[in-house]
Amino acid sequence: MKQLALLTLTLLYFAAVALGQRVAPGVNPGHYQQQQQQQPQYQQPQVPVQPQYQQAPVPQQQQQQHQQPPQGHAPHHGQPQQVLNANNIQQEKAHIAEHMDVPIDTSKMSEQELQFHYFKMHDSDNNNKLDGCELIKSLIHWHDEEKHKHAEKNPDEPDKTIYTDEQLENIVDSVMRMMDANGDGYVDYAEYRRSGVEENRRDDYPNGRP
């Protein structure tokens, strides 16, 4: 009797185990265990995070340096950048002709051109100003002209000096006091025109030309 009860309990135990595993009849339970082991494990791929670099702002001074246009050369002899403008083109023609050693036809020049050319003729350092030495040279030029005229009219008379050195010095001092309006020790072309010296020269040359 005890053996029958033990056998019944054993059968019930195996039946409970079989129902717990839910294995189909006739199928080896190890087959399911192998499938569970062979199932791939899917992992979410990790996307690498790229660091975001923020561009540093360019200093404003550096931008201005790159944006600045190339500067031109400095004006020649202190003249404005637009030297060949319509206002002084006639004067600049004589100026350029003198610098390039081009023969100048004074017969086709206006009175203003002649005045400017005469002024520039004595501007030896080409700074558009006449200093004391250049004024003396201009006076010597007048002096030589007078000597030449006197020698042509009186060929038999001996050569004589019209102005002494002291007279030339006094004349230069007088001209400076009369023409040097701003007192800088120079006579520029504007001061020359305002002084009325060209009127005296026009009296010496009625035709307006030497």
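Cβ from N, Cα, C; glycine included.
Remember, it's a predicted structure, so these values are computed and weren't measured experimentally.
According to Swiss-Prot, the feature domain 'EF-hand 1' maps to 110-145.
The C-beta environment of Asp123 (mutagenesis position), restricted to residues of the same chain at least 6 apart in sequence and closer than 8 Å, consists of Lys129, Leu130, Glu134. Quoted from Swiss-Prot, the note attached to the mutagenesis of Asp123 to Ala states: Enhances interaction with host LTBR.
For Asp123, Asp125, Asn127, Lys129, Glu134, the entry in Swiss-Prot reads Ca(2+) 1 binding site. Asp125 (Ca(2+) 1 binding site): 11 other CB atoms within 10 A of its CB, across all protein chains.
Counting Cβ atoms from all protein chains shown, Cys133 (mutagenesis position) has 12 others lying within 10 Å of its own Cβ. Swiss-Prot lists Cys133 to Gln among its mutagenesis entries, and the accompanying note reads: Does not affect dimerization.
Annotation source Swiss-Prot lists domain 'EF-hand 2' at 167-202.
Listed in Swiss-Prot is the mutagenesis experiment Asp180 to Ala, annotated as follows: Disrupts interaction with host LTBR. With a cut-off of 8 Å between CB atoms and residues at least 6 apart in sequence, the same chain places Tyr186, Val187, Glu191 near Asp180 (mutagenesis position), listed in sequence order. In the three-state DSSP scheme, Asp180 (mutagenesis position) falls into the coil class.
According to Swiss-Prot, the Ca(2+) 2 binding site annotation covers Asp180, Asn182, Asp184, Tyr186, Glu191. For Asn182 (Ca(2+) 2 binding site), the number of other Cβ atoms no farther than 10 Å from its own Cβ, over all displayed protein chains, is 10.
Shown in sequence order, Lys129, Met179, Ala181, Gly183, Gly185, Val187, Asp188 are the same-chain residues outside Asp180, Asn182, Asp184, Tyr186, Glu191 whose Cβ sits within 8 Å of the Cβ centre of the Ca(2+) 2 site. Look at the domain 'EF-hand 1' (110-145): DSSP puts its residues at 25 helix, 2 strand, 9 coil.
Asn127 (Ca(2+) 1 binding site) has a Cβ environment of 13 other Cβ atoms inside 10 Å.
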